[in-house]
Every structure is written in C-alpha cells, then in structure tokens.
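J.: These came from Swiss-Prot, pasted as-is:
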{"type": "DOMAIN", "residues": "135-377", "note": "domain 'Protein kinase'"}
{"type": "BINDING", "residues": "L141, G142, S143, G144, S145, Q146, G147, A148, V149, K162", "note": "ATP binding site"}
{"type": "MUTAGEN", "residues": "G144 to R", "note": "In u816; Suppresses microtubule disruption in touch receptor neurons caused by colchicine"}
{"type": "MUTAGEN", "residues": "D246 to N", "note": "In u820; Suppresses microtubule disruption in touch receptor neurons caused by colchicine"}
{"type": "ACT_SITE", "residues": "D246", "note": "active site, proton acceptor"}
{"type": "MUTAGEN", "residues": "G308 to E", "note": "In u815; Suppresses microtubule disruption in touch receptor neurons caused by colchicine"}
{"type": "MUTAGEN", "residues": "R363 to H", "note": "In ju586; restores motor neuron normal presynapse morphology and number in a rpm-1 mutant background"}
{"type": "MUTAGEN", "residues": "L459 to F", "note": "In ju591; restores normal motor neuron presynapse morphology and number in a rpm-1 mutant background"}
{"type": "MUTAGEN", "residues": "G870 to E", "note": "In ju620; restores normal motor neuron presynapse morphology and number in a rpm-1 mutant background"}
{"type": "MUTAGEN", "residues": "S874 to E", "note": "Phosphomimetic mutant. Enhances self-association and increases binding of the hexapeptide motif to the kinase domain; when associated with E-878"}
{"type": "MUTAGEN", "residues": "S874 to A", "note": "Prevents phosphorylation. Enhances binding to isoform c; when associated with A-878"}
{"type": "MUTAGEN", "residues": "S878 to E", "note": "Phosphomimetic mutant. Enhances self-association and increases binding of the hexapeptide motif to the kinase domain; when associated with E-874"}
{"type": "MUTAGEN", "residues": "S878 to A", "note": "Prevents phosphorylation. Enhances binding to isoform c; when associated with A-874"}
Amino acid sequence: MTSTTMVTTLDLVTPTSEEQPGPAPESSDFSTVVLSPDGSELVTQSAPNTPIQHREQANAEFGQKEGSPDPKNMVAATGNASKPSLNSFYADGLGQLRNGLFSCFQPVFGYFGTKTTVEIEKSEDELWEIPFDAISELEWLGSGSQGAVFRGQLENRTVAVKKVNQLKETEIKHLRHLRHQNIIEFLGVCSKSPCYCIVMEYCSKGQLCTVLKSRNTITRELFAQWVKEIADGMHYLHQNKVIHRDLKSPNILISAEDSIKICDFGTSHMQKKMDSTMMSFCGTVSWMAPEMIKKQPCNEKVDVYSFGVVLWEMLTRETPYANIAQMAIIFGVGTNILSLPMPEEAPKGLVLLIKQCLSQKGRNRPSFSHIRQHWEIFKPELFEMTEEEWQLAWDSYREFAKCIQYPSTVTRDHGGPKSAFAMEEEIQRKRHEQLNHIKDIRNMYEMKLKRTNKMYDKLQGCFTELKLKESELAEWEKDLTEREQWHNQNSPKAVAAPRAQLRGYPNEGYDDMSSDEDVQPCRGSPYRCSNTSSSSGVQSSPFSRQSSSRSSAGQQTRRSEGANPPKILRNDAIRHSGSYWETLGGARGSPARDSGFSQDSGMWSAGAGSCTAINGGGQQVCYSQTLYRNGDGRWSDGRIASRRRVSTSVNKSTAVPGQPVFFTRDSPSRVPHGVISCSSPRSSSKLNRSSYPSRNAPHQLEDGCCCAHARAPRAKSIAVPMTSSSRARSPTPYDNDFENAESFVDPESPKNLKNLEKIVNLPESTSYDEALCNSDVTMNPIYTSPITTYSNPCHVELVDEENANDVDLTSSMDSRRSRSDDADVESSEEDEGNGNNILNTSMESEDLRYRIDTSQSTMMSSLERSLEIGATRSDGLSDNEMRVQAVKMSIKTHRRTGSNPQALIHQCIDEYTTSATDDSDDAGAVRI
C-alpha cells in the first residue's frame, strides 16, 4: 500500500530527445523519478529540503526587480540570456554602498533627532525585563514538564505567566522579535529571584488537545483552517531559522477568535548552519522524530514529523501511543516497528500527507512550504463531504483510534486503564508544583514586606529629624530676634568724627615720630651707625653693638621692651648685605648677634681703642668682638688642655725648650677674624673629611672679604708657648694702650716677630690635670685672660698681631677629639710630614691675622653648669656611650637667649647625629 501510494504521487519525467521533438512536460516541485542517461534504470530523488530564508527573499526581490514574466508572452532565450541585467547590477551596487559606507553615519543620526540602534536596543531591553511585582491577579491554570502556568494582569492586559525552574530558561531573547499571527507573542521575562517566569500572550480557549477532547463538534472549515495555520506558523519559524523541537498539541493554543497560536519554545533551537546538527534528547517521545530518538544528525525536518503526529491527533482526537510506556515508544519508533495506524475511511489526500510527514528518513519528508501547497490541493476533497457526513466520519475516526490494540508487552498496566496509584502520583505531582509556586510567591511577598518596613522606618526617622530641625530653627529665629531687639535698644549711636588735619607737613602720609627709639632703623642708617641720632650725608657704617650708637661711646641704654627688635635671619645675604662685615658671616658670634660692649650685656665699655679705623665720611667704624665660651662667668670657666704629642723635628726647631704650649678656648689661634689667604693644598689622605675639627683640610670661610671680593680659607690653629710674664688677673680693654695698638697695626714690628717665633707644637697630654701641672705656676689654672685685639677688615695687608696683655695663648680646641681620630692621624702620611702636630689643624696659616674678642657673661643656668662639668671631665673615651651621647645632644640642642649669648666659629655648621657607638666627635660633623 505504501509503495503504491508513493508511485502514484510521483511524476515520471523523461529527458526530451532531439529526434522526438515536442513540448517538454512540466516538472513537479515534489519528489521525482527520472531515467538514467542510458535509459536502463530509474533514479529516485527525494523531496528537496526546505528553502532557506535568504534564498526565498532573494527570489522575491529578483522577481520584483525583473517583474514576473507572462507565460503567454515568453520567448525563446537568446545567447545573451545568461548575461546579468545592468539594472540589477547597479541596484546591487547601490545597496552595498548604502549598507557599507553610509552605515558609518548612523551614530551621527542621534544628534539630529534620529534614534540610533543602541538606543533602540536599550529601550527594548528595558521593556523586555518585566518586574514580577507589575503582574497582578495571578491565577493558576495548569502545570507541565517545564513549570506552572498562571493568568495575570499586566497594564490592563490579560497575560499568561509561565513559571520556569531555572534562570537559563528565561533566555529567549532570540524569540522576542518573532511577530506572526500564528505564533504566540512574548511580552517579556522576569529574571529576578525567586520567581523566574516568561510573560506571553494569553489564549483564553486553552490547548488544542483540550479543545479537541472537550468539543464534540468542529466544523470542517475550522479544521482546515487550523491545519493551514499550524503549517503557516511553522513555516515562519523555519524561515527565521528557529526549530521548535517540541511541537505537539499541548503546545498549540487556541485564542478567543479560534486562531492557532504555537507556543512553548523552551526547547527551541536556533539553526546556525544549513548542515544537519546533533540535537539533544528533548521533547515528548510520542511526538519525537526517530533521528532525534537515535541521536542522529537532524535538521528542521524533525518538526515535520511532529506536525504529522499532530495531524493524526486532530483527525482521531486521541493521544498518540496511548497506554504505551515511554521506553517502548522510544524503542518502537526508533526501530520502525511501532507506527500510527490510519483510518480506512479518512480522506486519501490527508492520509497521504500524514504518512509523508511520518517518514523514517528526514529527506523523504516534505517542507512546510510544500505542505501548504499540498493542503490547498487536498482541501477540496475534504469539502466534498457535507457537514453531517463530516461529523459522522470524524466520530468514526475517534472510535477507530480507541480500538487500536498494541502488544501487551509494551503497554502500561498490561493494556488496562491507568491504575489508581498512577493517577494518585500524577495528582500529587501537580499539587506539589502548586504548593511550590505558592511558597515562592509567599517568600517574594515577605521580602517585599521587609523592604516596605525598612522604608517606613527610614521615613519615620526622616520625619523625626525634620521636626527636630524645625524646632531648632524656630528657637534660633526667636533668639536672633531677641538679640536684635536688645542690640537696638542698648547700643549707643556712633557719630563719625571728621578726620584730623595735620598742618605743617608736606606729606600727609608720614607719621609723627616722638623719638629715635620708636623707629625701626634700617641697616646702615645714621640712627644705627653714627655717634648721634642725626642723619649725615656720609656713607653709613655697619651696625654692631660696639658701634657708637649702641656702645659706651654712643647710647648707653637698650631699646625698651615695647619696641620690636629688628629681625636677623640666618641667611647671610639678608643679614650682612650692604655692610663691611662680609668676612664675618651670619654665624653666631657675629657683631649683629654677640657683641659684648653694650652696657647691660656683661661686657666692659669699649674705649677709644675699639674704634681705630675712620671711614671715608669721617665717622669712626667700630668692629665687633667675639664672645668666647671661656669668658669670665661663662658656663665653661676652666680650660681643657688638649692631648699633646711628641714634637717632631719640624716643630722642635721653632719650639722653646722647657716651655709647654697649650691651647685655651679664648686663644686667638682658635678664632682668627682677620682677612687671610691660604695657599695650602687640600690633603688627599683619608682624614680629608668634613668632621669637626678637621686637622688637614684647609676649610674655607663662608664669609667673603668685602675688599677683595674673594673667599678666604680659614686659618689653622697655632700653638703659642706660655711665658712667665703672663698675668694672673683678667685684663680689661683699658689695659690696651696706644703703643700696643700701634704695634698691632705694624706687622713688621720686632715685638710681633718675636711672638711669632715662639710658635711651637703642643705636647701631648693625656688628661686635664696633667695639662694643668705642665702649665706655668704664675698662670691662673682656672682662667686664662682673653686678649683683645682690633683690626680694620678693609686693611688688606697681612699683619701679625701681638699679644697686647703679654699673656701666653693656649687652646683646648682639640681636647674633645677621640683616640680613634688620633690613631687615624698617626697612620696618615701627611701628619708625619707635619711632625705629628695634633694642633696642626685647619687654623694654621702663615698669613694669619688675629682678632680676639673679650666677653663676660652675667647669667649661668644650672643646666649649663651640669653640661660644663660633663664636658670638662670627659675625655671622649667614656665607657658609658649613652651618657656621652646625651651630653653631646644636650649641648647641641640647648638654646641660647639674648642675655646668654654664645660665640661660634664663623662658619656654617650642619650637625647631625650618627650611631651611638661613635666615641669621637665625628658624630657631629661640620660642613663648610
């Protein structure tokens, strides 16, 4: 029967022979059988595949461009028939230009009011996501393998809500663009936990299977319409490359207008290739194609097989393969031993279409485009019957399906009806799904209730805070009003007085000055650098505390406390600009900071000898005198004898036998103030470093000479032997007679040359007591008088100064050096050349000029006294390193006040602390 039907439906087409001219027969679009080239056998061709979408669109566009030809006016094709048309060529070129080049200007369209593609997609995404809260009046309709279905209201529209179990089941964005009258419309999805659901169009009449079983009568027109609409909907899906894979009567809905709506695309597949692909095992086995059951490569023809099962179901109104176990269906359909029997009285065209769709091989199944064409051919056969005959025949088809007998080995419950246990399980499953959905809805509303309560608490707190602020604002306004009223009542009315007019002043901007003490005199002004307070036309002299306006020769009292003292900064350029004291620098001990000749500073009044030079304007220029730590009354009353070394032959030639030499802190060798020049080369030994005090490096003074405008190197220390003619008392500036001043000025005087010949090396002393024992008996062991000398810095001649008081000059400058530095000196080759003179330091110079200042302090604090004891009794080798380091840091960090000045060496000192294990004073380095 099957073979006969297949032969009758095929058209036999033979190739036209040249010897037998005649009209060529029309070829069919369906499966054909043609003769082989030799004519010996027939070749069967299967039905062509479903035309893909782009080919159909191309054919439609080509037909629109060229126009449909009239069969009556067709002519034979000429030789140029294969040549493409120029119109289509240019049209295709313009289309490519429009889609290629002009597509670059699409983002610019947004500036002119045209929506871009991104904006459109964004708005679609926002509309696609529907919050579950927006759906109201949910009503349970039923449940299936993928979830329960509810009916609800969304924006005054009845919608169907299908609740799914997983989030990935809501990913159907590839289906939202589907718009067809026979395809269910998807409105959006809910992808927020806990309710994942799909919102779609609602069909009031329900599923097709339900309608078929519930309605006793269905007209033949309605039956033919439903078949055509199902084919049209599936054809639209295949055109959009969508394979349903689960087409069955429960997934076909009936709308209120009795229109077919294909739904449930949960198992749909987006076809990306023309070739057959391996698909997963999904769908219901009763409607499943054999190739899908056997997991063979398949294509869109699997939906054609399912469509054939749906046609059989519509014809018989019975469930296919009823009461057969699923595994039996899978095995029977897969091995082609189980099939759906056809009623004998059914229309032949409908039966033929069903059998073609149920073919085992997918290539033998027609496409939906061919199905639509064939249905139009078979429909007249259906309308040959009357309505009554149709109803009787339709009922008979149902009875035929009920009487189908299957082997008892494959039926459930051995062919009997469903057992009560199976029915109870199905009811429990449905009830369980309903309860799960109710539970999810309850959880969702509980979460919403919590959010609502939280928002209410926040609003309540905001209202409370707002009321509190309102009360505070009202109280503040009330207080402000009361204060304004009180102010207006009690405040006196002020009347502005006219500005006082000063007469007799050429410039009204000048202020009246009562005395010279109320003025801030600038540096170099006549108020600071002259004997009188009147201004003069001569060049102003540099200001110092020894000048005529501040010393005993000038004003005798200091400025009152109310007057602001002039600020002296550390910057040398600001502190010493425009003065003769460029050689003195801005260090502590400069004339602007440490003069001792003011009446209340603890120093003696300066005599006429302190002003030995006369400037070009006729004014006396007074020079500063440095205040040393060894001054009378200072915090270091004694002198610390430095360690001695055995003099070498170089120094022995100049030393006086039997006369020990010492360096005291008030020695002129320590702080020479004269303008000097040193040509000694810098040593290349390891002692050539910036540690204080340096023994080999000829340090450069920071102070430049104002006359020569050059930097002078610092003078080196010179050891002077003590003589028996040294005085035991502390001299005063009045001891300086004119003769001594005269000898000071004359560098070639015999007396100065005699004193210079007494320069010898300091013998090594291991302690302070030994140094005192080696000194002269007539010498004061506690105090050595400072020697006051004077020199004009403008005098560029090299002058050897004389000890005006006939006192031997000693120094303990290097007494604080450690033995580690002494060991370094012994290993130095340069020290061997200098005779291992420990005092052959950077203060040695043959062009040395002395300027020594005397000072006496009037205040000594307890802290200074304790530091003095620690400094005098320490030789740098103390075992307690922490205590020594503490003493050093105390000395370095101690601040001196104006009443307790401190003289410093005229150089810029940058002190920093190294590790605590340093015994030497190199921890406080001196950088010049």
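Just so it is clear, glycine is given a Cβ too, placed from its N, Cα and C backbone atoms.
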J.: Looking at the recorded positions S143, G147, D246, L459, which has the shortest Cα distance to R363 (mutagenesis position)?
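T.: Answer for the nearest of the recorded positions: D246.
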J.: Averaged over the domain 'Protein kinase' (135-377), what pLDDT does the predicted model reach?
T.: 85
J.: Cα of V149 (ATP binding site) to Cα of G308 (mutagenesis position): how many Å, rounded?
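T.: A Cα-Cα distance of 27 Å.
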J.: Between the Cα atoms of L141 (ATP binding site) and D246 (mutagenesis position), find the distance and write it as a whole number of Å.
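T.: Between the Cα atoms of L141 (ATP binding site) and D246 (mutagenesis position), the distance comes to 21 Å.
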J.: In Å, rounded, how far does the Cα of S143 (ATP binding site) sit from the Cα of D246 (mutagenesis position)?
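T.: About 16 Å separate the Cα atoms of these two residues.
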J.: Around the Cβ of L459 (mutagenesis position), how many other Cβ atoms lie within 10 Å? Please give the count over every shown protein chain.
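T.: Taking all protein chains shown, L459 (mutagenesis position) has 10 Cβ neighbours within 10 Å.
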J.: Measure from the CA atom of G147 (ATP binding site) to the CA atom of L459 (mutagenesis position) and give the result in Å, rounded to a whole number.
T.: 40
J.: What three-state class does DSSP give D246 (mutagenesis position)?
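T.: Coil, per DSSP.
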J.: Quick one: Cα separation, G308 (mutagenesis position) versus D246 (mutagenesis position), in Å?
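T.: About 13 Å separates the two Cα atoms.
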J.: What's the CA to CA span in angstrom from G147 (ATP binding site) over to D246 (mutagenesis position)?
T.: 15
J.: Is L459 (mutagenesis position) helix, strand or coil when read with DSSP?
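T.: Note: L459 (mutagenesis position) is helical by DSSP.
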J.: Helix, strand or coil at G147 (ATP binding site), per DSSP?
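T.: It is coil.
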J.: Using a 10 angstroms cut-off on Cβ to Cβ distances, just flag whichever of L141, V149 is the loneliest among these binding-site residues.
T.: L141
